[in-house]
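Asks: Not my notes, these are from Swiss-Prot:
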MUTAGEN   Thr144 to Phe  Completely abolishes the polyketide synthase activity with lauroyl-CoA and palmitoyl-CoA
MUTAGEN   Ala148 to Phe, Met or Thr  Cannot be recovered in the soluble form
MUTAGEN   Cys175 to Ala  Loss of polyketide synthase activity
ACT_SITE  Cys175  active site, nucleophile
MUTAGEN   Cys205 to Ala  No significant change in polyketide synthase activity
MUTAGEN   Cys205 to Phe  Efficiently catalyzed the synthesis of the triketide pyrone of the C6 starter unit and shows weak polyketide synthase activity with the C12 starter molecule
MUTAGEN   Ala209 to Phe  Retained reasonable polyketide synthase activity with lauroyl-CoA but cannot use palmitoyl-CoA
BINDING   His221  substrate binding site
MUTAGEN   Cys275 to Ala  No significant change in polyketide synthase activity
MUTAGEN   Lys318 to Ala  Unable to synthesize any polyketide products
MUTAGEN   Leu348 to Ser  Increase in the synthesis of the tetraketide products
Amino acid sequence: MNVSAESGAPRRAGQRHEVGLAQLPPAPPTTVAVIEGLATGTPRRVVNQSDAADRVAELFLDPGQRERIPRVYQKSRITTRRMAVDPLDAKFDVFRREPATIRDRMHLFYEHAVPLAVDVSKRALAGLPYRAAEIGLLVLATSTGFIAPGVDVAIVKELGLSPSISRVVVNFMGCAAAMNALGTATNYVRAHPAMKALVVCIELCSVNAVFADDINDVVIHSLFGDGCAALVIGASQVQEKLEPGKVVVRSSFSQLLDNTEDGIVLGVNHNGITCELSENLPGYIFSGVAPVVTEMLWDNGLQISDIDLWAIHPGGPKIIEQSVRSLGISAELAAQSWDVLARFGNMLSVSLIFVLETMVQQAESAKAISTGVAFAFGPGVTVEGMLFDIIRR
């Protein structure tokens, strides 16, 4: 006798049983997304953190604030950052005090972003056997500049990409934008396995620097740096053998955390793009990361102990510390994130790709494949990330 799954009642022979898509087992993937090329870059200007602290302190008249500022910079655990412009330079100081309008700053962003983004994109594609026509999608991610036609159009023209290329611009997704962009590119190449996608993240926080009599401005300036990263994404048949150094994107994930809207707030003021980080953000991260990651791993037949690599967004000491604490993993597993934070500061969407690059470059002969989880945080608060494998040998 046939029985209805919903009610347990007998079902007559020949009666059609409706099955929703959600009840069907997932079809095995025929293709997987692979990071085939990766390059990073920064502006040439190196800013020493202790020097920056001393110079910022001089801007404040209140003795208490002047004494507090060096401690803020020291707690950042950042040694150096790279910047397109020095926001404490005399010329930029005049530009800032006029004050510079949002229009002025966006033109400054474009001026410095284009050559850096073009250079990094060329290096990501260097040595790969692609014709320009094979790059079918360009995804540009940034939260520090918006102008159109913008950096994406400049990349298309400078690299000689097809004028019919699809373009997606991811704006104002904050530090999580690289994962959002990567997810878009992954979906594209799996749907169009003969084509490639180029993901470019460019962040120039320095062009938006503002110093008012506000400790939030000081905290923001103590953390953020400038940088660029580019990824070339292709598709591979699941049974294909991949070369060492390739990164397989097994799955992407995104979760909007409840009641955390104040955690990360990006905005636009008359004189630039603004960022506010709530004192509640570390608590949101501690309570939110483990449930999101654990569920994603469960969906992929894994658990936290199965993960070899943890690419945690190096957004600041509390971001890394609370992520580690939430997951219950060894502090040593966040070493690459701490290293990127110390050398470059928080480069928003770019930072996580720097961490991933470090992991790819570190040889590990003990295992043929290293499995990792990468994640970052955006306004919402949103946790965006991916499960990946690095092919070692």
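Here the Cβ of each residue, glycine as well, is placed from N, Cα and C on the backbone.
Describe each of these features in terms of where it is and what it packs against.
Replies: For Thr144 (mutagenesis position), the count of additional Cβ atoms within 10 Å of its Cβ stands at 27 [all protein chains shown].
All protein chains considered, the CB of Ala148 (mutagenesis position) has 8 other CB atoms within 10 Å.
According to DSSP, Cys175 (mutagenesis position) is assigned to a helical segment. For Cys175 (mutagenesis position), the count of additional Cβ atoms within 10 Å of its Cβ stands at 28 [all protein chains shown].
Reduced to three states, the DSSP call for Cys205 (mutagenesis position) is helix.
Same-chain residues at least 6 positions away in sequence with a Cβ under 8 Å from that of Cys205 (mutagenesis position) are, in sequence order, Met83, Thr144, Phe224, Gly225, Asp226, Met347, Leu348.
Around the Cβ of Ala209 (mutagenesis position), 21 further Cβ atoms fall within 10 Å across all displayed protein chains.
DSSP gives His221 (substrate binding site) a helix state. Note on His221 (substrate binding site): other Cβ atoms within 10 Å of its Cβ, all shown chains, come to 23.
A sphere of 10 angstroms centred on the C-beta of Cys275 (mutagenesis position) encloses 21 other C-beta atoms.
Lys318 (mutagenesis position) is surrounded by 16 other CB atoms, counting those within 10 A of its CB over all protein chains shown.
In the three-state DSSP scheme, Leu348 (mutagenesis position) falls into the helix class. Of all the Cβ atoms in the protein chains shown, 33 others lie within 10 Å of the Cβ of Leu348 (mutagenesis position).
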Asks: Could you check what DSSP calls Thr144 (mutagenesis position) once collapsed to helix, strand or coil?
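Replies: Going by the DSSP assignment, Thr144 (mutagenesis position) belongs to neither helix nor strand, so it counts as coil.
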Asks: Could you check which of these recorded positions, Ala148, Cys175, His221, Lys318, sit within 10 Å of Ala209 (mutagenesis position), going Cα to Cα?
Replies: His221
Asks: Between Ala148 (mutagenesis position) and Lys318 (mutagenesis position), find the distance joining the two CA atoms and give it rounded to the nearest Å.
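Replies: The Cα atom of Ala148 (mutagenesis position) is 36 Å away from the Cα atom of Lys318 (mutagenesis position).
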